[in-house]
Amino acid sequence: MEKEDQEKTGKLTLVLALATFLAAFGSSFQYGYNVAAVNSPSEFMQQFYNDTYYDRNKENIESFTLTLLWSLTVSMFPFGGFIGSLMVGFLVNNLGRKGALLFNNIFSILPAILMGCSKIAKSFEIIIASRLLVGICAGISSNVVPMYLGELAPKNLRGALGVVPQLFITVGILVAQLFGLRSVLASEEGWPILLGLTGVPAGLQLLLLPFFPESPRYLLIQKKNESAAEKALQTLRGWKDVDMEMEEIRKEDEAEKAAGFISVWKLFRMQSLRWQLISTIVLMAGQQLSGVNAIYYYADQIYLSAGVKSNDVQYVTAGTGAVNVFMTMVTVFVVELWGRRNLLLIGFSTCLTACIVLTVALALQNTISWMPYVSIVCVIVYVIGHAVGPSPIPALFITEIFLQSSRPSAYMIGGSVHWLSNFIVGLIFPFIQVGLGPYSFIIFAIICLLTTIYIFMVVPETKGRTFVEINQIFAKKNKVSDVYPEKEEKELNDLPPATREQ
């Protein structure tokens, strides 16, 4: 009977699969799509900025002003992502995980309409403001989707479903690259449609996701609605007997009673969550500061130096995006076999090696004729390495190493680090590139090395373990006797009254 229950636990039901698809396609896909959507049509959009300025002022826009406006267009997205991350805790605690995703569609559908009409309205300000809104959408979804799916999934499918959001981010990037081909929508007339299409997945999610269950953990632990939690589990698992899983959630609820809701400020003060928090910051910072955006930024120049014609670079870039999708799809299937820790070590080590070899290849490309081809290989190897570990695993890891009361605040911190790091790399890499030239990637190699060492020394394997079991592993690292021991309750009570109320 016990064996039968274990087999049941791992079943991917139609309801669970569809809920995963709707959450990831309606939210994570848009993150990836909006990362890449403005790249291909940038020439036509900047011409629109100039034409609009000319119509208003009867003179062409100055080069500096145009560069500033375009920089704002690009940078508003990660800035919005940072704002969205700060909203996560409030939304998921008050609206639930599913409710937060449904609310988040406002920040997709509204800017999609605005961007689609921006050319007719003759307003580049609409585009800049809309980029801020879709950034907020991405900031919320990049945190809430992994949280939602991690709480829906049985523990033996938690890794695979936890990687799905990153898979849909890569699919979104690839679709934007394909739609952004000059023969498709990267044209003077097509770019508003390209930008406006981001609202389609949001509309689908808004229509269909309400018919799928809320997180059972949220319903039981935070809403104290045991019957609703049991019904949600029965719907997700496809059978009536969910007593074992309900008992697991009750144990988690019992373990957390001493803590209550843990705010961001409390999280920074709690000894029992210290190494979980440090690991979150290191992994999220390492994910972005390892140079993934810089690699994509530099890729076009690498392809051109290897002899790829300027008109063909867009196809090679799309090919790189396809490799990213394929490797992330592979990760979905191997994460439960190889484990999270191993994939992180493999991924960061691969990125480290690629950055070192790429530095050598770029330094010697004018001396040795075949070095540009080595550079192309390094870009592809780096993309593969990042797709295997650094891209998909950190968000999944946050879901697994925190319990219900601290998870929203942990995602707020992790998401903020993610988007700030993203913004910093985008802001300073062009200057680093000018100053260091081909040696720019040494900085990213050092970050990959330090992150790899940290993972090897500190990060445990979480595969196949319950949330409480994982926190018991960290309890030893944090030098506390249990997940939430009595002295931790005293620690919380010793905080200043104003802090406890946050």
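Cβ from N, Cα, C; glycine included.
Here the original residues stay in place, and none of the substitutions has been built in.
According to Swiss-Prot, the protein carries these features:
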BINDING   Tyr31, Gln166, Gln287, Ile295, Tyr296, Tyr297, His386, His418, Trp419  D-fructose binding site
MUTAGEN   Gln166 to Glu  Impairs D-fructose binding
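Mapped onto this structure are the features recorded in Swiss-Prot.
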residue: Tyr31; record: D-fructose binding site; contacts (Cβ under 8 Å, 6+ apart): Cys137, Ala138, Ser141, Ser142, Ile169, Gly172
residue: Gln166; record: mutagenesis position; contacts (Cβ under 8 Å, 6+ apart): Ser28, Thr328, Thr331, Ser391, Pro392, Ala395
residue: Gln287; record: D-fructose binding site; contacts (Cβ under 8 Å, 6+ apart): Pro390, Ser391, Pro394, His418, Ser421
residue: Tyr296; record: D-fructose binding site; contacts (Cβ under 8 Å, 6+ apart): Thr320
residue: His386; record: D-fructose binding site; contacts (Cβ under 8 Å, 6+ apart): Ser290, Val292, Ile295, Gly347, Thr350, Cys351
residue: Trp419; record: D-fructose binding site; contacts (Cβ under 8 Å, 6+ apart): Pro78, Phe79, Gly81, Phe82, Gly84, Ser85, Gly139
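Maximum intra-site Cα distance, D-fructose binding residues Tyr31, Gln166, Gln287, Ile295, Tyr296, Tyr297, His386, His418, Trp419: 20 Å. DSSP assigns Gln166 (mutagenesis position) to a helix in the three-state reduction.
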